[in-house]
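What Swiss-Prot says about this protein:
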DOMAIN    32-114  domain 'PAS'
DOMAIN    118-161  domain 'PAC'
DOMAIN    195-241  domain 'F-box'
MUTAGEN   G46 to E  Loss of binding to GI
MUTAGEN   G119 to D  In ztl-21; long-period phenotype, decreased interaction with SKP1A/ASK1 and loss of binding to GI, NFXL2 and APRR1/TOC1, but no effect on binding to PHYB
MUTAGEN   L200 to A  No SCF(ADO1) complex formation and reduced cyclic degradation of ADO1, but no effect on binding to GI; when associated with A-213
MUTAGEN   E203 to K  In ztl-22; long-period phenotype and loss of binding to NFXL2, but no effect on binding to GI or PHYB
MUTAGEN   G287 to D  In ztl-23; long-period phenotype, but no effect on binding to PHYB
MUTAGEN   P317 to S  In ztl-24; long-period phenotype, but no effect on binding to PHYB
MUTAGEN   D320 to N  In ztl-2; affects circadian clock by lengthening the free-running period of clock-controlled processes
Amino acid sequence: MEWDSGSDLSADDASSLADDEEGGLFPGGGPIPYPVGNLLHTAPCGFVVTDAVEPDQPIIYVNTVFEMVTGYRAEEVLGGNCRFLQCRGPFAKRRHPLVDSMVVSEIRKCIDEGIEFQGELLNFRKDGSPLMNRLRLTPIYGDDDTITHIIGIQFFIETDIDLGPVLGSSTKEKSIDGIYSALAAGERNVSRGMCGLFQLSDEVVSMKILSRLTPRDVASVSSVCRRLYVLTKNEDLWRRVCQNAWGSETTRVLETVPGAKRLGWGRLARELTTLEAAAWRKLSVGGSVEPSRCNFSACAVGNRVVLFGGEGVNMQPMNDTFVLDLNSDYPEWQHVKVSSPPPGRWGHTLTCVNGSNLVVFGGCGQQGLLNDVFVLNLDAKPPTWREISGLAPPLPRSWHSSCTLDGTKLIVSGGCADSGVLLSDTFLLDLSIEKPVWREIPAAWTPPSRLGHTLSVYGGRKILMFGGLAKSGPLKFRSSDVFTMDLSEEEPCWRCVTGSGMPGAGNPGGVAPPPRLDHVAVNLPGGRILIFGGSVAGLHSASQLYLLDPTEDKPTWRILNIPGRPPRFAWGHGTCVVGGTRAIVLGGQTGEEWMLSELHELSLASYLT
């Protein structure tokens, strides 16, 4: 994240800020919660900010003085913990034995208890030379009295300790005195360093600078000074930030969710970024879906859950449509009378395109596997299914995966063909044109054939494939592999992000989900993917949630511990995402898909619970 330091304030400006009783940086007014006086030494101070919300409290900002004194550039240390300064040089893996462990323990204690720390600790420059760090750590509290950031002010002092040469070091950094003398007078004065930014109008700062930052960065920038704090309280700015970071379609969907306006864009951005308000709850709804069935497909249209088809008694394919309106005070399943329904089927996909249009593809019918396409406008009067006769269709299949691109294009991948043959192809159908034509997406290399996997869209035109029942030679096995493809490229190709010995596969940090199929994949704002449920072997819990951000340089799996009552079972074909902020899991606690009067809801924002 990018921060702008307040450490260039002149003495008069700093005193004015510290004495202003109307507040400035933080809610409720009052003095600035970190010692401005410490920034006014004759010699400049290092200034470091860490994110107390994230695991291991990563560094999110260092000022120029820190870089010049320690020899570490900002890009080398951002995202890491400050403890690297206790190691002698960039190649050292352990804390140096001369570093006082009692002081380190006291620092940890103060951070854990949320209190300020003051003391001295031996640190090392990048070249391995020692210096004493007169350190002051101050916790910063958010609106809900939780610690959001920790500010560290560092006054570095030369120390005469002969430690000998540093292994792997080929150069010697300048001494601290030389660095201080090299600093121009203007660089020591914060107000001069920031005047270029503050000469801009509020409109330019908000619309041309702040709106282009990520939600995390905007939250960080708000702590720089009073003016930026006030600017970042504007709801229109936060909406623009969310739109730029998450896309217009996601923003539009979020606007339709009940309660979003009451929560506000600033709070919504925070909760959907940190997932701090995510919670499970169990719901009971009225109505019924008769006859009972399994292996149906569910999809969300706005705040409505739509269920189509399924496998009835004696493997009877179904072709009826049911709707559950979650906007209702008392939601209940209602049978929708539609004209010209498709042939009955199960193992198909049901996908939403163009707002209120539903697309059915494939599945297993009375006469075998299908590769037909039907579209239903749920808001039409009366609703009528119509068949789309796309040219050059894919092979008939079931238990494939599908997703939508740009709101108009259907993408179909894999599945099971005749005689149990697993497929590895990927097709695209543009439903916005009058006579759609199926187009296979060619790739020099494709992931192993599979069924029961998921496709997720992120970053505009990128798709991510996860899991499924994959084929390797004569063997079929549950998979936890991750593959991505960028469809904006001239020649799209599959890339293996993580995998079990796949070509070019990486080894992600964290704990990867156990291999599975027919699981749930939830697209989160910003490109992150949430995985849970499905068919998992062994004693692993299917209700455990796993988070992956494929946009990171080194994607890392993270386990999420969400409060509430999660379902013991969740199936991909029976789960849908409503409004971009709620995952609705159909079926009872014991996994019986036909118990559709019981739902489990994963809410990602507090206004939904």
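Quick reminder: no glycine exception, Cβ is built from N, Cα and C everywhere.
According to DSSP, E203 (mutagenesis position) sits within a helical segment. In space, D320 is the closest of the mutagenesis positions G119, L200, E203, P317, D320 to G287 (mutagenesis position), judged by Cα positions. Take the Cα of E203 (mutagenesis position) and measure to each of the mutagenesis positions G46, G119, P317, D320: the nearest one is G46. Put simply, G46 is the one of the mutagenesis positions G46, G119, P317, D320 whose Cα lies nearest to the Cα of L200 (mutagenesis position). Around the Cβ of L200 (mutagenesis position), 12 further Cβ atoms fall within 10 Å across all displayed protein chains. The Cβ of G287 (mutagenesis position) has 16 neighbouring Cβ atoms from other residues within 10 Å, across all protein chains displayed. There are 16 other CB atoms within 10 A of the CB of G119 (mutagenesis position), with all protein chains counted. DSSP places the residues of the domain 'F-box' (195-241) in helix, strand and coil in these numbers: 35 helix, 0 strand, 12 coil. Take the CB of G46 (mutagenesis position) and look out to 10 A: across all protein chains shown you find 23 other CB atoms. The mutagenesis positions E203, D320 differ in how many other CB atoms lie within 10 Å of their CB, and the one with the most is D320.
Annotation for P317 (mutagenesis position): spatial neighbours G309, E311, P343, G344, R345, W346, G363, C364, G365, Q366, criterion Cβ-Cβ under 8 Å with sequence separation of six or more.
Here the Cα atom of G46 (mutagenesis position) is found 15 Å from that of G119 (mutagenesis position). When the alpha carbons of D320 (mutagenesis position) and G119 (mutagenesis position) are compared, the span between them is 71 angstrom.
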